[in-house]
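Per Swiss-Prot, mutagenesis Arg132 to Ala is noted as: Very high decrease in catalytic activity. The (2E,6E)-farnesyl diphosphate binding site annotation in Swiss-Prot covers Arg132, Lys133, Gln163, Trp165, Arg501 and is backed by experimental evidence. In Swiss-Prot, the entry for mutagenesis Lys133 to Ala states: Very high decrease in catalytic activity. The structure shown retains the original residue. Where Swiss-Prot documents Gln163 to Ala as a mutagenesis experiment, the accompanying text is: Reduced activity to 60%. What Swiss-Prot notes for the published mutagenesis of Trp165 to Ala is this: Reduced activity to 64%. What Swiss-Prot says about the mutagenesis result for Glu169 to Ala or Asp is this: Loss of catalytic activity. Feature annotation from Swiss-Prot assigns Mg(2+) 2 binding site to Glu169. Residues or ranges marked as Mg(2+) 1 binding site by Swiss-Prot on the basis of experimental evidence: Glu169. Experimental mutagenesis is annotated in Swiss-Prot for Asp303 to Glu, with the remark: Retains catalytic activity. Experimental mutagenesis is annotated in Swiss-Prot for Asp303 to Ala, with the remark: Loss of catalytic activity. For Asp303, the entry in Swiss-Prot reads active site, proton donor. Quoting Swiss-Prot on the mutagenesis of Arg501 to Ala: Very high decrease in catalytic activity. What Swiss-Prot notes for the published mutagenesis of Tyr505 to Phe is this: High decrease in catalytic activity.
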Amino acid sequence: MNASPTPTATTTTEPATAVVRCRTRLARRVVAAVGPDGLLPAPCESRVLESALALALLTEERAEADATARLTAYLRTTLRTAPPDPFQCAVARAVLGGAGERGERVGDEGDMDAGTALDAGLDGFDHFTAGRKRLMFRTVLAALGATGFPAVPWEAYDTRPQQSWLHMEMKALKVLAAHGTGHPDVVRDEDWRALLPALEPGPAWECNNLAQLLALLALRHSPRHRPALGDVLKHVAGRLRPDGGMPFIDGMTVFTTAAAGLALSLLPAPPACVTPMADALALRRNPDGGYGFHSGVAQSDVDDTCYVLEFLRRAAPDRHRTAVAEAEGYLLALRNPDGGFPTFARGTSSEIAMTAAAASALAHDPDRREEVDEAVRYVVRHQRPDGTFERSWSRNATNAVFRAVLALTGVAAHGEERRSRARAAERALAHLAATQNGDGGWGHAEAEPSDPISTAYAVIALARGPRARPGGPLDRALAYLVERQHPDGGYRSRPDQAGPRPLLYDVPALADVFVLLALAHATATPDPEGCSR
C-alpha cells in the first residue's frame, strides 16, 4: 500500500541540475523560516471583505479613530489599484459610501449595483454550498444598506452540524436580517449565545476575523451585550496588518508547517528541523484527535489532519504513535456512508479533494484497506468527463487533480479495480497536458495566466505519471518553476485558497511550501516507507 513518489527523467537530464539547485535554495529558505517553536509562520494578508466590515463596525461605534483612518486608506487604495471580486468591491463601496467613492470606476465592476455584483461574484461557482453563500453575501450587503434583505424563511439561517465559525456567522446574519427587517422577535436566546465567544479578548475566536466581525455587528443590536464591545474593539484594531487592512484569518501555521515538513522529509537529506516540526504539530492536536489550520483553532478538519498525519507518519511514526493513531481515528469518525469524507462534519457533503486526501493519509495502515478502497472508488465515480474534479478549498483545478492522482496511484489494486483507477489517473494527467500554458505553467483555470502554486500542484500529479519524456509537460513545468524563482530563493504567487468559498485569501508562505513539495516529488527516488503527498 505504499505510495512512493515516482522517479522521473528529471533525475538524470541536464535540466535536473537546475531543478535540484532550485530545490536546494528553496529548502534553505523554508528551513530558515521555521521558528524556535518548530512552526512555520504563515500569516494571512489583508482582505477587502474583513477590512470593510471592520470599518463599518468601528465607524458605527465611533471607536479607534486611527484604525478607522487606516482601514479607509487601505480600502480606497485597494479598490483603485487591485480590486478583488465584484462582491467584495460592492461591500467596500457600501461601507465607504459617498458619491465620490461610488463614482470611482473599480475595474470592470465599478458601475455594478450590489445585486449585479453579487451575481457576478458567484458566476460559475458550481458547488454544493452555492445557495448558502448567496444567502450569506446578500445578507451582508443588505446589512450594509446596499440592497434589500433576502426573502427567505428564518430557518434558512440555521445550520446543521457544521464548522464552528459557520455556525457563528449564520447566527449573526440571522440577527442582522431580523433587526434589519423589523422582526427582532425571531431572535432566540440560543442565537445570542452563539455570538458570545466573539466578545472574548485577545485573538479572534477560532482565529477567524470574518466570524468575529459579523458577530460583533450583530451584538450591537443587543442592549445587554453592546456595552462589552468597547474593550473588544481595541483588540480588533490591534489586528490590522501593516498595510492597514484586516485579514480573513490570523494565519495557517499548522497547515503550512505540516505541508512544509512533508516536503522537507522527502529530500535526500532531511534537515534537522523536521523532528522539532513534527513535535510541535503533535502538541497541537485537538481533543478529538484532529487538527485545525492554525495554533489555537479548536475546530478540526480533514484537510489539516491529513497533512499532519502523513508528515508525522513519515518523520517520526514511533515517536508520535499516539498522535498518528488519534488522527486516524478522527478521520474514520468523519467518514460518510457513501465512502467519501467531508471537510468538517460527518453527514455533510463528501468532497473529492478531502476524500482523496483521506485515502492517501490512511493508505499506510493495512487495517484501513477497506476504507481506503471505498474512498478511491468515490474519487473515480466523481471524476468529470474532461478528467477534472470538483474544486474544494482551492480555486484552481490542479489542486483537486493532484490529490486525486495521488489517491488513484497510491494504493495497490488488481483486476478491473486497477484498470479503473489507471484510466481515471490517465484522464486526469491528459487534462493537465492538454491545458498547460505555453510558458509551461497552469493558472486557476484553463487559459488563465500561469502562477507558481497552480503549477506546483500540477507537477505533483505529473510526477506520479509514466516516466517523463524529455521536453514533456513535466520538464516544461519544472522549467517554469525554475525561471520564476526569486533571488531570495522564494516564490510569489496568485493566491488559490478560498474561504468562504469562492472568495480568495492570501497566505504568501503557501507559495514556497507547495513549490518545494512539488520539487521534492519531482526529484524523489523510490522509498520503501512511501509518501503520497
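Here the Cβ of each residue, glycine as well, is placed from N, Cα and C on the backbone.
Annotated features taken from Swiss-Prot, shown on the structure.
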{"residue": "Arg132", "record": "mutagenesis position", "contacts (Cβ under 8 Å, 6+ apart)": "none"}
{"residue": "Gln163", "record": "mutagenesis position", "contacts (Cβ under 8 Å, 6+ apart)": "Gln299, Asp301, Thr343, Phe344, Ala345"}
{"residue": "Trp165", "record": "mutagenesis position", "contacts (Cβ under 8 Å, 6+ apart)": "Trp205, Glu206, Asn208, Leu210, Ala211, Gln299"}
{"residue": "Glu169", "record": "mutagenesis position", "contacts (Cβ under 8 Å, 6+ apart)": "Met136, Leu210, Ala211, Leu214, Ala215, Pro500"}
{"residue": "Asp303", "record": "mutagenesis position", "contacts (Cβ under 8 Å, 6+ apart)": "Phe255, Phe293, Thr343, Ala353, Met354, Ala357, Trp393"}
{"residue": "Tyr505", "record": "mutagenesis position", "contacts (Cβ under 8 Å, 6+ apart)": "Cys44, Glu45, Arg47, Pro247, Phe248, Ile249, Pro495, Gln497, Ala498, Gly499"}
State the Cα to Cα distance, in Å, between Arg501 (mutagenesis position) and Lys133 (mutagenesis position), rounded to an integer. 8
Just how spread out is the (2E,6E)-farnesyl diphosphate site if you go by the largest Cα to Cα distance in Å among Arg132, Lys133, Gln163, Trp165, Arg501? 15
Inside 10 Å of the Cβ of Arg501 (mutagenesis position), count up the other Cβ atoms and send me the figure. 19
By the DSSP assignment reduced to helix, strand and coil, which category contains Lys133 (mutagenesis position)? helix
